[in-house]
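Report on one structure; see the data block that follows.
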Amino acid sequence: MKIYKVLNNNAALIKEDDQEKIVMGPGIAFQKKKNDLIPMNKVEKIFVVRDENEKFKQILQTLPEEHIEIAEDIISYAEGELAAPLSDHIHIALSDHLSFAIERIQNGLLVQNKLLHEIKALYKKEYEIGLWAIGHVKETLGVSLPEDEAGYIALHIHTAKMDAESMYSALKHTTMIKEMIEKIKQYFNRKVDENSISYQRLVTHLRYAVSRLESNEALHRMDEEMLYFIQKKYSFAYQCALELAEFLKNEYQLHLPESEAGYITLHVQRLQDLSE
């Protein structure tokens with residue numbers, strides 16, 4: 001495997017069958033130059049240079065190498081924890097994001113993640129990986145990233161797991177759920193325990209409902225007698241669910257069926273009982 005261009009100590013550009021490829025591995029390009037050989041057993045990753053990987057090629061030449069190495073450590077750890085490969089795009093997105101986050105912290109700038117509680121509830125496994133990641137940054141560079149960054153990293157990992165859904169879609173769903181939670185808080189005029197099981201169940205159910213509504217998939221139907229019972233027994237919580245339905249209709253053009261409002265009522269009521 002012959003080097004076409006050295007990108008940094010751990011990455012190089014090669015040409016095979018008239019195709020440019022990025023190869024990566026610890027120290028594979030250290031003190032090497034064009035036309036030097038790279039042993040195949042030292043190569044850990046190979047990317048074909050397409051449009052999106054063109055940016056990765058630039059990132060490899062401009063970002064601090066230690067930031068890229070940490071991003072790759074996080075990706076490898078995530079793939080091990082999830083027992084699944086992540087999309088190539090995360091190598092660009094996470095390296096770029098992580099380097100910028102480290103730079104911000106070193107300059108004393110904090111960016112609050114307003115979706116943190118929702119991310120923790122929706123993407124638990126990815127969030128745990130995010131916590132490992134900020135610990136790894138601390139251990140490697142001595143830079144303390146806030147918990148907010150664990151949330152951002154979790155979103156990047158979640159997006160990289162998906163084939164059909166983009167980062168935009170994941171952010172949109174998370175934002176929609178946050179807006180619905182805020183409406184519930186306003187309706188009951190009190191704080192909720194965002195670490196409670198009831199809160200996590202509500203968020204998980206809202207994610208399920210929103211995802212199915214957007215993809216026009218059928219939602220579980222509730223027995224009419226049960227729905228009537230819920231409407232009467234938990235009338236205040238049911239009115240809250242109807243307000244959420246109106247919100248989804250006006251803001252996102254999504255129609256929430258009456259039976260689904262019944263299921264949401266049960267989750268809202270549990271949260272209300274816990275807050276009293």
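Glycine is treated like the rest: Cβ placed from N, Cα and C.
Modelled residues match the original; the substitutions are not represented.
The annotation domain 'PRD 1' is assigned in Swiss-Prot to 62-167. Over the domain 'PRD 1' (62-167) the predicted model carries a mean pLDDT of 88.
Among the features that Swiss-Prot reports, domain 'PRD 2' is placed at 168-276.
Secondary structure from DSSP puts D96 (variant position) in a helix. Within its own chain, D96 (variant position) has I59, L63 as residues 6 or more apart in sequence whose C-beta sits under 8 angstroms from its own. In Swiss-Prot, a published natural variant is listed as D96 to Y, annotated In sacT30 mutant.
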